[in-house]
Amino acid sequence: MTLDMDAVLSDFVRSTGAEPGLARDLLEGKNWDVNAALSDFEQLRQVHAGNLPPSFSEGSGGSRTPEKGFSDREPTRPPRPILQRQDDIVQEKRLSRGISHASSSIVSLARSHVSSNGGGGGSNEHPLEMPICAFQLPDLTVYNEDFRSFIERDLIEQSMLVALEQAGRLNWWVSVDPTSQRLLPLATTGDGNCLLHAASLGMWGFHDRDLMLRKALYALMEKGVEKEALKRRWRWQQTQQNKESGLVYTEDEWQKEWNELIKLASSEPRMHLGTNGANCGGVESSEEPVYESLEEFHVFVLAHVLRRPIVVVADTMLRDSGGEAFAPIPFGGIYLPLEVPASQCHRSPLVLAYDQAHFSALVSMEQKENTKEQAVIPLTDSEYKLLPLHFAVDPGKGWEWGKDDSDNVRLASVILSLEVKLHLLHSYMNVKWIPLSSDAQAPLAQPESPTASAGDEPRSTPESGDSDKESVGSSSTSNEGGRRKEKSKRDREKDKKRADSVANKLGSFGKTLGSKLKKNMGGLMHSKGSKPGGVGTGLGGSSGTETLEKKKKNSLKSWKGGKEEAAGDGPVSEKPPAESVGNGGSKYSQEVMQSLSILRTAMQGEGKFIFVGTLKMGHRHQYQEEMIQRYLSDAEERFLAEQKQKEAERKIMNGGIGGGPPPAKKPEPDAREEQPTGPPAESRAMAFSTGYPGDFTIPRPSGGGVHCQEPRRQLAGGPCVGGLPPYATFPRQCPPGRPYPHQDSIPSLEPGSHSKDGLHRGALLPPPYRVADSYSNGYREPPEPDGWAGGLRGLPPTQTKCKQPNCSFYGHPETNNFCSCCYREELRRREREPDGELLVHRF
């Protein structure tokens with residue numbers, strides 16, 4: 001099979017003159033049908049000649065070389081190696097869903113354009129063609145509920161969405177600020193390269209299949225001009241973490257650790273997975289490349305590659321089945337490209353989500369013209385503590401390792417205060433404070449340990465080795481007694497609200513991985529044995545708080561209005577002016593000092609504002625529009641096929657055990673589904689547009705069955721599967737027999753909530769979960785397939801447990817939603833009772 005595929009690829013390259021990487025993409029997209037691939041290539045040649053704009057990053061800095069045609073383009077990258085993907089089913093497995101999979105030809109053109117304009121890993125010029133905007137999902141509220149839910153489960157990483165929202169880490173700001181948009185994690189391939197896949201999806205809308213970002217990351221770490229400065233920042237933070245666990249490295253060990261970091265970023269596959277029992281379903285006679293899993297330092301380097309800040313939304317602790325926090329999750333926080341001048345960076349951050357050792361891009365949805373919602377990302381948690389600022393300390397070239405580390409004077413000279421951190425955020429990002437309504441209260445995040453109270457100050461993970469306690473100020477002696485009473489009262493209220501919150505984090509993920517992670521964590525987490533928590537901040541306030549609050553409110557009104565106007569979209573540097581009036585003679589700008597004042601007040605429990613970075617959302621480029629339209633057309637065809645299959649299954653169910661009529665169906669989709677031949681793409685897409693309210697509901701996630709769960713590593717300490725190292729990240733895969741991975745595993749949607757104005761604001765909140773049924777990773781026990789448990793009324797299923805009261809087992813559609821034992825008892829009861837309708841009336 002390999003020789004045949006290589007021969008076909010060689011013939012295609014010789015006959016068309018296309019690059020090997022583009023040729024492989026075209027052939028794989030058409031399942032190695034040469035004629036179909038040639039047709040796509042001709043279409044690409046025509047589109048490339050006249051339709052696409054010369055640059056995909058409109059408005060970004062730096063000059064761009066005009067793009068040449070396919071035939072005369074100079075090779076700017078080495079030919080793509082022949083990977084060990086000898087079966088065409090591998091391509092279906094890797095990207096069996098998503099926008100980029102449905103439009104492989106146009107995505108191949110976009111990838112080729114982006115990579116052809118790429119440069120080296122240095123900082124003298126933009127290493128890659130970087131967009132200044134973020135990718136947005138299309139407006140799904142224009143479609144009816146069934147088709148919308150089909151797209152949602154196809155594009156959105158729903159288990160991650162539910163897990164992070166329940167943990168109070170994601171979208172908590174939407175509940176307190178109705179003008180903010182909800183961010184959604186995009187489904188991302190899990191082949192060890194998910195960090196770069198997520199970054200590529202967040203900017204361009206397609207995966208990093210050509211490893212373009214990974215190669216740029218490796219080049220910057222290996223030979224970039226920032227290499228030594230990056231190494232110093234990494235070593236400083238690692239040294240502070242080692243102090244927590246009592247580790248001391250020799251110079252040889254430091255060099256070995258650094259070389260290992262560079263090696264992890266390599267684009268060479270780590271290993272290949274064949275068919276074995278450890279994988280979910282496996283792929284017959286196929287192998288797929290798996291890449292080394294990356295660490296938080298690689299996120300920091302990626303910020304320099306992209307020349308833009310990166311914000312990672314993640315929980316802070318990994319928990320076992322008992323809810324015990326036993327390992328920190330170090331990825332969450334802010335990564336600034338500090339080795340690149342702020343004036344040369346994009347100010348709109350790239351936002352990623354991290355859960356269960358997997359990265360996804362967080363994106364918003366395209367809005368209607370009359371919608372006033374804004375896309376923002378908070379730079380504090382829900383308790384108004386500033387997110388960790390990773391690798392922010394560079395001790396300098398003159399730092400003597402091993403000597404200055406123990407010199408308190410030298411240490412104090414490099415520790416960052418809260419003012420310095422705020423100055424960096426103001427310099428690299430467009431930030432602002434969003435006022436909250438008087439009755440708004442942010443949901444509480446999960447505590448670092450199940451016994452920690454909400455008001456306890458978590459011990460800081462020594463990211464950058466900095467501390468903010470000095471900058472927050474000491475408590476006023478005159479107000480200390482009263483504040484202690486108020487703090488104690490707030491703590492009791494927060495403890496009460498957190499009672500159920502901790503229980504919600506107990507999950508099946510901890511049950512399966514808890515013991516193995518504990519076993520492996522000792523050796524793998526030795527250098528990361530830091531205490532959990534974010535940036536440590538004192539809770540005291542300076543004297544004269546009331547006067548300070550009045551001044552802050554008066555000055556904020558004028559400052560906020562001017563700031564919103566000044567917060568432009570271009571990469572404008574915010575350098576602090578010298579000695580501004582009214583800032584107490586501070587070397588930082590008045591805006592920074594005002595932010596410091598507001599943040600101090602918020603950390604004392606008087607939060608009136610949210611400190612956020614603004615996300616730039618611009619118009620899509622032509623290739624993105626084409627890519628989305630092709631995906632919607634493909635999704636419609638798959639949706640119609642799925643509906644027909646479900647209808648056939650309903651008929652079989654009703655004819656077999658059937659005790660009642662088929663579920664009621666909406667007339668709109670039925671009229672379309674029964675047509676043997678569909679209308680053209682555009683008219684078919686419009687056929688799904690209805691007058692439904694603008695709610696956007698997320699279906700409950702499911703495990704997808706035991707044989708098709710998505711394996712992921714958890715921090716460098718996952719289970720050893722099939723003799724592999726515990727940090728291995730396995731690709732997500734499902735049995736090839738299933739036409740769609742989601743078909744049999746996603747339950748029906750719960751009705752969404754509506755805002756007063758009828759918009760979809762707030763409707764993305766997941767349905768309510770009972771404590772007994774919800775888990776920390778967002779998974780639930782496998783529910784009935786969509787549309788099977790509607791009963792006589794045709795409603796979506798609202799429960800998955802056995803219909804028999806007080807039964808802890810789960811039912812199945814084949815047994816009328818009883819478990820097997822209760823179903824047998826029910827059959828025996830019905831045999832004894834002449835009236836079979838008692839089954840319907842009783843339950």
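Count begins at 1; order follows the chain as displayed.
Backbone N, Cα and C atoms are what each Cβ position is placed from, and that goes for glycine too.
Lifted from Swiss-Prot, the feature list:
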DOMAIN    183-365  domain 'OTU'
ACT_SITE  D191  active site
MUTAGEN   N193 to L or M  Loss of deubiquitinating activity due to stabilization of the autoinhibited conformation
MUTAGEN   C194 to S  Loss of deubiquitinating activity
MUTAGEN   C194 to A  Loss of deubiquitinating activity. Increased ability to interact with polyubiquitin
ACT_SITE  C194  active site, nucleophile
MUTAGEN   H197 to D or N  Reduces deubiquitinating activity
MUTAGEN   H197 to A or E  Strongly reduces deubiquitinating activity
MUTAGEN   D210 to A  Reduces deubiquitinating activity
MUTAGEN   E295 to K  Loss of deubiquitinating activity
MUTAGEN   H358 to A  Loss of deubiquitinating activity
MUTAGEN   H358 to N  Loss of deubiquitinating activity; when associated with S-194
BINDING   C802, C807, C819, C822  Zn(2+) binding site
MUTAGEN   F809 to A  Does not affect interaction with EGFR
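Annotated features, which come from Swiss-Prot, shown on the structure.
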residue	record	CB count, 10 Å
D191	active site	22
C194	mutagenesis position	29
H197	mutagenesis position	28
D210	mutagenesis position	22
E295	mutagenesis position	20
H358	mutagenesis position	26
C807	Zn(2+) binding site	14
F809	mutagenesis position	13
C819	Zn(2+) binding site	19
C822	Zn(2+) binding site	19
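Counting in whole angstrom, C194 (mutagenesis position) lies 41 from C807 (Zn(2+) binding site) by their C-alpha atoms. Its Cβ placed at the centre, C802 (Zn(2+) binding site) has 21 other Cβ atoms within 10 Å. Rounded to a whole number, the distance between the Cα atoms of N193 (mutagenesis position) and C807 (Zn(2+) binding site) is 43 Å. Here the candidates are the recorded positions D191, H197, H358, F809. The one whose C-alpha lies nearest to that of C819 (Zn(2+) binding site) is F809.
Counting every protein chain shown, the number of other Cβ atoms lying within 10 Å of the Cβ of N193 (mutagenesis position) is 28.
With respect to their backbone Cα atoms, H197 (mutagenesis position) and C822 (Zn(2+) binding site) stand 47 Å from each other. Here the domain 'OTU' (183-365) returns a mean pLDDT of 86 for the predicted model. F809 (mutagenesis position) sits 38 Å from N193 (mutagenesis position), taking the C-alpha atoms as the reference points.
Across the structure, C822 (Zn(2+) binding site) and H358 (mutagenesis position) are spaced 39 Å apart at their Cα atoms. Residue pair N193 (mutagenesis position) / H358 (mutagenesis position) shows a Cα separation of 9 Å. DSSP classifies C807 (Zn(2+) binding site) as coil under the three-state reduction.
In space, H358 is the closest of the mutagenesis positions D210, E295, H358 to D191 (active site), judged by Cα positions. Summary of the Zn(2+) site environment: with the site residues C802, C807, C819, C822 set aside, the chain residues having Cβ atoms within 8 Å of the Cβ mean position are K801, K803, Q804, S808, F809, Y810, G811, F818, S820, C821, Y823. According to DSSP, C819 (Zn(2+) binding site) sits in a coil region rather than a helix or strand.
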